[in-house]
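Per Swiss-Prot, mutagenesis LYS218 to Ala is noted as: 30-fold decrease in affinity for prolactin recognition element. In Swiss-Prot, a mutagenesis experiment is listed as LYS219 to Ala, annotated with the note 30-fold decrease in affinity for prolactin recognition element. Here the residue is the original one, while Swiss-Prot reports the published mutagenesis LYS221 to Ala with the comment 30-fold decrease in affinity for prolactin recognition element. For 231-294, the entry in Swiss-Prot reads domain 'bZIP'. Annotation of the mutagenesis experiment LEU266 to Val in Swiss-Prot: Diminishes DNA-binding. One mutagenesis experiment named in Swiss-Prot is LEU273 to Val, and its note says Diminishes DNA-binding.
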Amino acid sequence: MSEAGGGKKPPVEPQAGPGPGRAAGERGLSGSFPLVLKKLMENPPRETRLDKEKGKEKLEEDESAAASTMAVSASLMPPIWDKTIPYDGESFHLEYMDLDEFLLENGIPASPTHLAQNLLLPVAELEGKESASSSTASPPSSSTAIFQPSETVSSTESSLEKERETPSPIDPNCVEVDVNFNPDPADLVLSSVPGGELFNPRKHKFAEEDLKPQPMIKKAKKVFVPDEQKDEKYWTRRKKNNVAAKRSRDARRLKENQITIRAAFLEKENTALRTEVAELRKEVGKCKTIVSKYETKYGPL
């Protein structure tokens, strides 16, 4: 007999049913899973062990660095940071704190005048001072870098006291006024004592007697002496009188010349001083107006 289509049908394989071998394999896998997990926990992979060792080393380094910084800061001053400020790059913000409360909490003395001037200080500034003092603790000159408000206050007070002190009186003889005075050299020679220093009209001083008016002296009447009585004694006395009269005339002329040149210089100096005083009065008037405006606006000084 021939089949339809002229082909042969493939043989049908028998389906494997749930036999006893497959069930035994599944039970073996489920039983070996706890053993594998236990081995992994006892002997972790190499990468996990390296990460744990690195974390432990980093933690030990941080602890040793913190202990060293605390030891350095303890050598300079008592520890003042009991709490650390977290810093993650975004949530860090500068905050202001009360300096008085901060000093009282940490037992640090401070000058009241300095506290009155600087009541609030930023935390970053205080932290910067602490880090600078701890980093420079090894050299002996680091103690001079610590801020000492008491010394600065005393120095400012001493400078203010020096400014308030009245200046010492000035000798009027040492004061020189710029005066365009150029006397004739011949007049200076005539006003100088022969054989002495050249007369200086700027610094020369006269005695009170020299500045007093001189009385007019009447000349004595001439007495006629005949030639028979003009003996040697007469001529000696007459020569002495002539020399004395010449000396008195020369001294009087010298004094008159000195007074004349000195008076000319004083007149020019007086004119220069008057102009200077006028300028000073203008400046003082301006200062007075400024002070009066300030007092009317803000009250008396």
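Sequential numbering from 1, following the chain as shown.
Cβ coordinates come from backbone N, Cα and C, glycine included.
The noted changes are left out; the structure has the residues it started with.
Locations of recorded Swiss-Prot features on the structure.
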{"residue": "LYS218", "record": "mutagenesis position", "Cβ neighbours (10 Å)": "6"}
{"residue": "LYS219", "record": "mutagenesis position", "Cβ neighbours (10 Å)": "5"}
{"residue": "LYS221", "record": "mutagenesis position", "Cβ neighbours (10 Å)": "5"}
{"residue": "LEU266", "record": "mutagenesis position", "Cβ neighbours (10 Å)": "14"}
{"residue": "LEU273", "record": "mutagenesis position", "Cβ neighbours (10 Å)": "12"}
With DSSP helix as H/G/I and strand as E/B, how many residues of the domain 'bZIP' (231-294) fall in helix, strand and coil? 63 helix, 0 strand, 1 coil
Rounded Cα separation (Å) that holds between LEU266 (mutagenesis position) and LEU273 (mutagenesis position): 10
Give me the CA-CA distance between LYS221 (mutagenesis position) and LEU273 (mutagenesis position), in Å, as a whole number. 51
Confidence summary for the domain 'bZIP' (231-294), mean pLDDT rounded: 93
